[in-house]
Structures are given as structure tokens and as C-alpha cells.
Amino acid sequence: MKTILSNQTVDIPENVEITLKGRTVIVKGPRGTLRRDFNHINVELSLLGKKKKRLRVDKWWGNRKELATVRTICSHVQNMIKGVTLGFRYKMRSVYAHFPINVVIQENGSLVEIRNFLGEKYIRRVRMRTGVACSVSQAQKDELILEGNDIELVSNSAALIQQATTVKNKDIRKFLDGIYVSEKGTVQQADE
């Protein structure tokens, strides 16, 4: 069964400006600019109102799979708005039983070097995605802080660090060493 029209709107805050170029969404805010291309999805994007403070996503004559993309695009745009206003911060903790993992940040926070993982001499180097800065926490021991405006790039960088410390040829129920995401949040606190 096909639904004639499915639509959803996203409210745009005062300090955020959104421009549409076809199906490319550009979000401008206090922390910077994000752009995302939705050309691969067949939907209509439009800005509503005189001040253009609402974004509407329309899908005509869609089946279940196609209708799901409407909410998906809205969620992506909401994440972009949150990114340019508050920013995203992921915290990661080093876990080790015996050999202390030594993490060094190089090149202004764009390269992470992991040494002494399970006592290995090999140095693991993980390059951060563009727009993601990594730093060692001053308040907490063995903690990394990843910050950026794009949630996909921040979470992807965290995944690259976690995957760099996978334990090979051992029972992973016993060898729990690695660097794992401990907390997900925003750089600035939202005013409730």
C-alpha cells in the first residue's frame, strides 16, 4: 500500500540559519557550518514561514521503506543543528589489566598514538576524521576526549580508536584491554 503524502517538520532555533540547494542542506551556527547531501533520497525539502524557521520534508507516494527516510532526514538535520550550536563530545577510557596503555596525541589532536597495548612494541597510529579534535583529559586518568561538530565524524573517530585496540588470537572474555567509549555528550551545556 502506498501513502499519498508523508511529511515531517524540523524547528530551526534562532541562532541557526539553514539554506537549501536542491537536496543539499547547509546548516550555519555559532560553532561553524555543516553541509549534507541528500540527493540519493527522493524527497522534497522546503523551508516554511516568512522567517524560514522550519524545514519540511515531504515524500509523495512512498512505500514503507521510503517513508522511513522522512524521519531519518529530520534526525540528520536535528543532529546537524545540535552540532553547530552545542557540538559533540565523546569521552573514551583506557581499560587494562596489566600493561598500562600509553596514549600520545600528535599533530594538534589529529593523530592518536597508542603504545604498550598488551605490552606490544608496535605503535598503533589512528588518524582522526577532519574536524575532530582529540585531547587527553586533565581531570581523569586514562581518558581521551573527542570533540567536533559532526556527530558522524566524532563517533567514527571513536570507533577507529576502539577498533585499533582489538585483541587478536586471545579469549576476548578474559582479555578486556582496549579503549572504549565511556560517555557521549555535548561540548556546551544546553540551557534547559
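Backbone N, Cα and C define each Cβ position, glycine as well.
In Swiss-Prot, a natural variant is listed as Leu47 to His, annotated with the note In UV-induced tumor 6132A antigen. Under DSSP, Leu47 (variant position) is assigned to a strand (E or B) in the three-state scheme. When other Cβ atoms within 10 Å of the Cβ of Leu47 (variant position) are tallied across all protein chains shown, the result is 14.
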